[in-house]
Amino acid sequence: MGSCCSCLKDSSDEASVSPIADNEREAVTLLLGYLEDKDQLDFYSGGPLKALTTLVYSDNLNLQRSAALAFAEITEKYVRQVSREVLEPILILLQSQDPQIQVAACAALGNLAVNNENKLLIVEMGGLEPLINQMMGDNVEVQCNAVGCITNLATRDDNKHKIATSGALIPLTKLAKSKHIRVQRNATGALLNMTHSEENRKELVNAGAVPVLVSLLSSTDPDVQYYCTTALSNIAVDEANRKKLAQTEPRLVSKLVSLMDSPSSRVKCQATLALRNLASDTSYQLEIVRAGGLPHLVKLIQSDSIPLVLASVACIRNISIHPLNEGLIVDAGFLKPLVRLLDYKDSEEIQCHAVSTLRNLAASSEKNRKEFFESGAVEKCKELALDSPVSVQSEISACFAILALADVSKLDLLEANILDALIPMTFSQNQEVSGNAAAALANLCSRVNNYTKIIEAWDRPNEGIRGFLIRFLKSDYATFEHIALWTILQLLESHNDKVEDLVKNDDDIINGVRKMADVTFERLQRSGIDVKNPGSNNNPSSNDNNSNNNDTGSEHQPVEDASLELYNITQQILQFLH
């Protein structure tokens, strides 16, 4: 630290040799003494701060330089919350035209900006404007320290929008193209910190940062690559930005696909996450596959790194939404690795994305359906169905519901004893889980060539199909009531005597249907609907001469439509009993 004051003797410029006032000479003497015992003193208050402040306000350039260097060294070692009295002299130094002072003052402010409270106070005291001015200068060290300080300030949420609207983004974008790697790192890091809110991302895009970030994906520096891939990943969260990227950045996808093979694990992960966000749009779902993304993704979902597995399975999940990609994904060898991901019981997200992808692939071509069953996906999903978080159960039940829609899959599902999972799932308190399970169960009761498994599951497990029908008839939830009635009708239309007898001879089921018929009939009567002539409606609210009541009529229309549909199904069922 003694070197901070040694410049008093050597400089020859006029400001350096300005006469030193007595109070300044005293401050120098005191400061040298304080520095000898610096580990025992607080330089942010009392005598040490007063001595430093005296030097800051001196007309002698050497004294200002000494103060700046002292502040830089002290703040590097001792970082804590400070007062306005500490920041004010540093901000004064920041406005100096002397490069040495600028470098040291920016460094000191950047050091203090590590503290969360200081970040807010620096911006409140007008620190952004002089920092922006320093960024726009020619001195590389000054640029580097000024950008580093803004990077630190931008980690505080309260500051982000102020920085975004301060005029800092354009010089930051310019400095991101600097030939000096330290400046480039700090600038891209600062831009990344500005991508955590939609409003700030919009400012960033408007400042022209996107083409720079995309071009820097080719950087040989892993830090710059990481900052740029992460920033672009965040920018791609917004639909408007994805559309703009699609129009203006034709090489973005191919660059990100290449980075999935980066030696840096975090770059690889962020590139994959960026592709995941882009794949929210249909056009990108196709483009990622065309750019050769599948071989990288199938390798990454088998990685030992959980963040990489999560990023890659989330990406393939989005890509699998597009029907044209389904066969290509299956051919690329994803099915068995996806099934293995269902064993990640410590990661609910990985399980959810894996099941969701399997669901998207399940009901495509006959070839894919066959490979799906051969992969062990049904058995693994059945195994997890009753022993996994609700979010995973929801995805599994949706997968079963999709599979059960295809007539060619029904017997395979029944032979896999899927009813052992579906029936208990109908008890779930989560309506999505119970509804999907019930829909799958209903479809499996419709148009199958062999009803042996249906008959075996009539009253077991958990009261069996019979119990499910009775519970859903009593649910007071129109969707569930509809599923129960439709299932009963399918069983009665099965042309299987044993199945028909099970339904017809069950008083609880038949009484439930009759009660539903009575309730829906009364509901429709109260609404003025003649169930014997549905086209006739006595409700005055629908009368052309009473147009002011149209809103009232439209409010009740969905309920009336649901009641009419339920009533009609009950009548079809009851005809089988005559």
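A Cβ is built for glycine as well, from the same backbone N, Cα and C atoms used for every other residue.
Modelled residues match the original; the substitutions are not represented.
Ala51 (mutagenesis position) counts 25 other C-beta atoms within 10 Å of its own C-beta, drawing on all protein chains shown. Quoted from Swiss-Prot, the note on the mutagenesis of Ala51 to Arg is: Fails to undergo self-association in the presence of NVJ1 or ATG13.
The number of other CB atoms found within 10 A of the CB of Asn60 (mutagenesis position), across every protein chain shown, is 20. Under the heading of mutagenesis, Swiss-Prot lists Asn60 to Arg and annotates it as follows: Fails to support the Cvt pathway, but does not affect the PMN pathway; when associated with R-62.
Its own atom aside, the Cβ of Asn62 (mutagenesis position) has 24 Cβ atoms within 10 angstroms in the protein chains shown. Among the mutagenesis results in Swiss-Prot, Asn62 to Arg has the note: Does not affect self-association in the presence of NVJ1 but fails to undergo self-association in the presence of ATG13. Fails to support the cvt pathway, but does not affect the PMN pathway; when associated with R-60. The residue drawn here is the original one.
Geometry remark: Asn60 (mutagenesis position) versus Ala51 (mutagenesis position), CA distance 14 Å.
A straight line from the CA of Ala51 (mutagenesis position) to the CA of Asn62 (mutagenesis position) spans 14 Å.
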